[in-house]
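Take a look at the structure below.
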Amino acid sequence: MTEETITIDSISNGILNNLLTTLIQDIVARETTQQQLLKTRYPDLRSYYFDPNGSLDINGLQKQQESSQYIHCENCGRDVSANRLAAHLQRCLSRGARR
């Protein structure tokens, strides 16, 4: 009979493996329960679309360029490009405070 020498390293590896296994099992159980609940509540639920090229959004539709979207500023009444909205609002709202 050969006995395995018990070292601190082997004990710590065993504890780590037990902790990781327990954590993984807990996460899998929670996610499985959540998926079953979602399928029960929303039977027609579709999962998000994944496009490896990055040209489609999560619904499988063509992405719109941010510069093609315009937002109406209620403060000054101008249409501002979506990618410039934050800078516009900062300028637009600070002008109103000076008056």
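Backbone N, Cα and C atoms are what each Cβ position is placed from, and that goes for glycine too.
Every position carries its original residue.
Quick caveat, the model's predicted, so the values are computed rather than measured.
Over all protein chains present, the Cβ of ILE15 (mutagenesis position) has 10 other Cβ atoms lying within 10 Å. Experimental mutagenesis is annotated in Swiss-Prot for ILE15 to Ala, with the remark: Moerately decreases the affinity of SGF11 for SUS1.
Experimental mutagenesis at this site is recorded by Swiss-Prot as ASP57 to Ala, annotated: Reduces deubiquitination activity of the SAGA DUB module; when associated with A-60. Here the Cβ of ASP57 (mutagenesis position) has 13 other Cβ atoms within 10 Å, regardless of which shown protein chain they belong to.
Swiss-Prot lists GLY60 to Ala among its mutagenesis entries, and the accompanying note reads: Reduces deubiquitination activity of the SAGA DUB module; when associated with A-57. Proximity of GLY60 (mutagenesis position) to non-local residues of its own chain (separation of 6 or more, Cβ distance below 8 Å) is seen for TYR49, ASP51, given in sequence order.
What Swiss-Prot records for CYS73, CYS76, HIS88, CYS92 is Zn(2+) binding site, and it gives experimental evidence as the kind of evidence. Long-range C-beta contacts of CYS92 (Zn(2+) binding site), restricted to its own chain and to partners at least six residues apart, with a cutoff below 8 Å, comprise CYS73, ASN75, CYS76.
Under mutagenesis, Swiss-Prot gives ARG84 to Ala with this note: No effect. Long-range Cβ contacts of ARG84 (mutagenesis position) within its own chain (separation 6+, distance under 8 Å) are none.
Proximity of LEU85 (mutagenesis position) to non-local residues of its own chain (separation of 6 or more, Cβ distance below 8 Å) is seen for ILE71, CYS73, given in sequence order. Classification of LEU85 (mutagenesis position) by DSSP places it within a helix. In Swiss-Prot, the entry for mutagenesis LEU85 to Asp states: Strongly reduces deubiquitination activity of the SAGA DUB module. The structure shown retains the original residue.
For ALA86 (mutagenesis position), the number of other Cβ atoms no farther than 10 Å from its own Cβ, over all displayed protein chains, is 10. One mutagenesis experiment named in Swiss-Prot is ALA86 to Asp, and its note says Moderately impairs deubiquitination activity of the SAGA DUB module.
Here the residue is the original one, while Swiss-Prot reports the published mutagenesis LEU89 to Asp with the comment Strongly reduces deubiquitination activity of the SAGA DUB module. Listed in sequence order, CYS73, ASN75 are the same-chain residues six or more apart from LEU89 (mutagenesis position) with CB atoms under 8 A from its CB.
The C-beta environment of ARG91 (mutagenesis position), restricted to residues of the same chain at least 6 apart in sequence and closer than 8 Å, is empty. Recorded in Swiss-Prot as a mutagenesis result, ARG91 to Ala carries the remark: No effect.
According to DSSP, ASP57 (mutagenesis position) sits in a coil region rather than a helix or strand. Classification of CYS73 (Zn(2+) binding site) by DSSP places it in coil, neither helical nor stranded.
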